[in-house]
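**Student:** Let me give you the structure first, and then I'll get to my questions.
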Amino acid sequence: MAFEALTGINGDLITRSWSASKQAYLTERYHKEEAGAVVIFAFQPSFSEKDFFDPDNKSSFGEIKLNRVQFPCMRKIGKGDVATVNEAFLKNLEAVIDPRTSFQASVEMAVRSRKQIVFTGHSSGGATAILATVWYLEKYFIRNPNVYLEPRCVTFGAPLVGDSIFSHALGREKWSRFFVNFVTRFDIVPRITLARKASVEETLPHVLAQLDPRNSSVQESEQRITEFYTSVMRDTSTVANQAVCELTGSAEAILETLSSFLELSPYRPAGTFVFSTEKRLVAVNNSDAILQMLFYTCQASDEQEWSLIPFRSIRDHHSYEELVQSMGMKLFNHLDGENSIESSLNDLGVSTRGRQYVQAALEEEKKRVENQKKIIQVIQQERFLKKLAWIEDEYKPKCQAHKNGYYDSFKVSNEENDFKANVKRAELAGVFDEVLGLLKKCQLPDEFEGDIDWIKLATRYRRLVEPLDIANYHRHLKNEDTGPYMKRGRPTRYIYAQRGYEHHILKPNGMIAEDVFWNKVNGLNLGLQLEEIQETLKNSGSECGSCFWAEVEELKGKPYEEVEVRVKTLEGMLREWITAGEVDEKEIFLEGSTFRKWWITLPKNHKSHSPLRDYMMDEITDT
């Protein structure tokens, strides 16, 4: 029961997944099984070198960035970095989901029938299952999580597929819980992609042939197996040690020197890993801890054992049948740092140092959770919320009553309230910059970046306070000294807040903010090729409503002919910004606002055809 509560799968589903994974060896691409309310898709593994490291990929680890259009969630929202995956595994997925196969139609049928879908596979078939699950989540589940059933991904001895961003994105979207990866203690396959291609290229073809269960037996005297195992674990050791140094903030001089010129594998564990020993199953869902365990569970206790482990690493890849059959007789431990981890790690042969590193990874996650709690305590405090409320409910309305709005009032800063607003602006910036610092250093849980309450607060803050930052920037003439606000002055806290909001509202449609923006611009019929428009709008403020005033400031000092495309783009975006709450309609059309004063100077022909003419009818009539 504890296992099912943690992973969402029971023994029967695991048994059926393994059975389907075996059947996939006999099919081309994938095998489908259906029983009751569950449909299982099992993927055929390959033991060809090209299906582990794509021969056309020249990088040291065969990696490639995911397509942002096809996988819009698989990135860091704030920084915008896209997840990296193994290209050979990705090509296997692309071959499966090719419209010429029956796979997509079969998935569609299961979706319409409201059946739970399980993706599974052994070895590299498990890698395909992982990517197929992400494909399903992006294509179906994210559109309406209340309608589409949660998928499950169950793998047996699968290699690592994606990088830390891949793992982070799954955590942020709360998808990590859908992935359960079974690993026997010495199985080499989950460690293979931690090695450089150059380290294993000579021995990999032979070892893959030995890993194929359709081969008769492992050649235990084969020196190439020992060479392969040694190379993989040497690179795994470097990756694990570098990772723990980054995690704890310590630095071993030799590792610092190594990392400066030696490329390290980008691949990292994702989801829940279930390590198996003779006595127990040990479940871990902390990616940093799993990485350490992939190295330290594969170590020998003495010289005699060391000589046997390379061949055990092959045999263990063939032992998942035994694992599945014996699950009901084994103890179950969840390695979360709350309970004693000694017995679990002892069974897995983890050394004292290894236990320290695993514990450090678990403790680091606790610190992330504590950091999040502290942030929540701060932003829920009455004095914090009062700062936002004062700007929103007192300062802004009083400025609007004077017919010039809070942007223009703050830009001049002649009143005592303007000074008070500046103090509150600085105090709020301090809080949000502290959060940003924690995000950049990965010192918050993955889920935080996608937390709806945080996104709402950050959006409220951005919409309300960024105009004050823009006013302050131009009041001090920084645009003349430093350059345009959008190019040189925009604080990162607003960029992160903007991207978080855009991701939240667009992900149900599987869309990317950048593409949505350019589609809107293209629909404005500006009379230029899109490439020309993109060059013209580079670093403009038309991509975000809270940057409205920055764009106005840039446009008002330039001849209309020079900025016509930017003017029309700004006008074309404005109505939607007003509807969405990005721009305050009452603020920008006030009699004394910078925007209104600038707009009335535009050519009469432009004004008479402007989408804003209804708002500015008096000005058009007067001119």
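Placement of Cβ uses the backbone N, Cα and C atoms for every residue, glycine included.
Don't expect the noted substitutions in this model, because it carries the original residues.
Feature table excerpt (Swiss-Prot):
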type: MUTAGEN; residues: Phe47 to Trp; note: No effect on basal resistance; when associated with A-123, A-187, M-189 and A-317
type: MUTAGEN; residues: Ser123 to Ala; note: No effect on basal resistance; when associated with A-187 and A-317. No effect on basal resistance; when associated with F-47, A-187, M-189 and A-317
type: ACT_SITE; residues: Ser123; note: active site, nucleophile
type: MUTAGEN; residues: Asp187 to Ala; note: No effect on basal resistance; when associated with A-123 and A-317. No effect on basal resistance; when associated with F-47, A-123, M-189 and A-317
type: ACT_SITE; residues: Asp187; note: active site, charge relay system
type: MUTAGEN; residues: Val189 to Met; note: No effect on basal resistance; when associated with W-47, A-123, A-187 and A-317
type: MUTAGEN; residues: Ile254 to Ala; note: No effect on interactions with SAG101 or PAD4. Loss of interaction with SAG101 but no effect on homodimerization; when associated with A-258 and A-262, or A-258; A-261 and A-262
type: MUTAGEN; residues: Leu258 to Ala; note: No effect on interactions with SAG101 or PAD4. Strongly reduced interaction with SAG101; when associated with A-262. Loss of interaction with SAG101 but no effect on homodimerization; when associated with A-254 and A-262, or A-254; A-261 and A-262
type: MUTAGEN; residues: Phe261 to Ala; note: No effect on interactions with SAG101 or PAD4. Loss of interaction with SAG101 but no effect on homodimerization; when associated with A-254; A-258 and A-262
type: MUTAGEN; residues: Leu262 to Ala; note: No effect on interactions with SAG101 or PAD4. Strongly reduced interaction with SAG101; when associated with A-258. Loss of interaction with SAG101 but no effect on homodimerization; when associated with A-254 and A-258, or A-254; A-258 and A-261
type: MUTAGEN; residues: His317 to Ala; note: No effect on basal resistance; when associated with A-123 and A-187. No effect on basal resistance; when associated with F-47, A-123, A-187 and M-189
type: ACT_SITE; residues: His317; note: active site, charge relay system
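Could you tell me the structural context for the features on the list?
**Tutor:** In the three-state DSSP assignment, the secondary structure recorded for Phe47 (mutagenesis position) is coil. Sequence-distant neighbours of Phe47 (mutagenesis position): residues of the same chain at least 6 apart with a C-beta under 8 Å from its C-beta are Ser123, Ser124, Leu208, Ala209, Leu211, Asp212.
Other Cβ atoms within 10 Å of the Cβ of Ser123 (mutagenesis position) number 32 in total over all chains.
A coil conformation is recorded for Ser123 (mutagenesis position) in the three-state DSSP classification, outside any helix or strand.
Counting every protein chain shown, 29 other Cβ atoms lie within 10 Å of the Cβ of Asp187 (mutagenesis position).
DSSP assigns Asp187 (mutagenesis position) to coil in the three-state reduction, placing it in neither a helix nor a strand.
Classification of Leu262 (mutagenesis position) by DSSP places it in coil, neither helical nor stranded. Take the CB of Leu262 (mutagenesis position) and look out to 10 A: across all protein chains shown you find 13 other CB atoms.
Residues within less than 8 Å, Cβ to Cβ, of His317 (mutagenesis position) and separated from it by at least 6 positions along the same chain comprise Ser123, Gly157, Thr184, Asp187, Ile188, Val189, Leu211, Pro213.
Mapped onto three states, the DSSP output places His317 (mutagenesis position) in helix.
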